[in-house]
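Database features, via Swiss-Prot:
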type	residues	note
MUTAGEN	W67 to A	Complete loss of activity; when associated with A-74
MUTAGEN	W74 to A	Complete loss of activity; when associated with A-67
MUTAGEN	W195 to A	Reduced activation of SPR; when associated with A-202
MUTAGEN	W202 to A	Reduced activation of SPR
Amino acid sequence: MAHTKTRRTYGFLMVLLILGSACGNLVASGSAGSPPSNEPGGGGLSEQVVLDQLSESDLYGNNKRAWQSLQSSWGKRSSSGDVSDPDIYMTGHFVPLVITDGTNTIDWDTFERLASGQSAQQQQQQPLQQQSQSGEDFDDLAGEPDVEKRAWKSMNVAWGKRRQAQGWNKFRGAWGKREPTWNNLKGMWGKRDQWQKLHGGWGKRSQLPSN
């Protein structure tokens, strides 16, 4: 009787082992045949990798749009058109280039008047509130055109025409005309010098004295 119970117990255990191994094989085959999942730890791409790829594509698009907007401002002409206001050059947005020799004392207001082309008559036609200035101010205004003229000539001489200075003459003499040393140089190779003595030694027979 006890022997029969032991046999039944062993048989039941064997059936359980067989069923367990069969279930394990079924689970393994099902996981191998299923498509890769996107869950972390699965066989496919993780959710973080997918998000990184999407963010990289969005970043590329944003960079492309930003580059195009930047390129429109300096890489090609903008559609806004050219500047049509001529007064923009006198408002400080554009600073004119001033080339001087360092001797002029012209101030900025005087330079603006000279650059804008206003004449002395237009400068004297000031508003009524400016006519109430002191006599010293009027004296300064009376002598201002001469000061402007001298200052303009002093500035113009540096780049508008040749300055008749001794330094310019020395510089011009160095390459603009021949100096006396050129004649000495020309005598060395530009003309024959003692050629009769030279050709007698190698160019042809020398005239030997007869006995």
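Count begins at 1; order follows the chain as displayed.
Positions of Cβ are set from backbone N, Cα and C atoms, glycine also.
The noted changes are left out; the structure has the residues it started with.
In the three-state DSSP reading, W67 (mutagenesis position) counts as helix.
Other C-beta atoms found within 10 angstroms of the C-beta of W67 (mutagenesis position) number 11, with every protein chain shown included.
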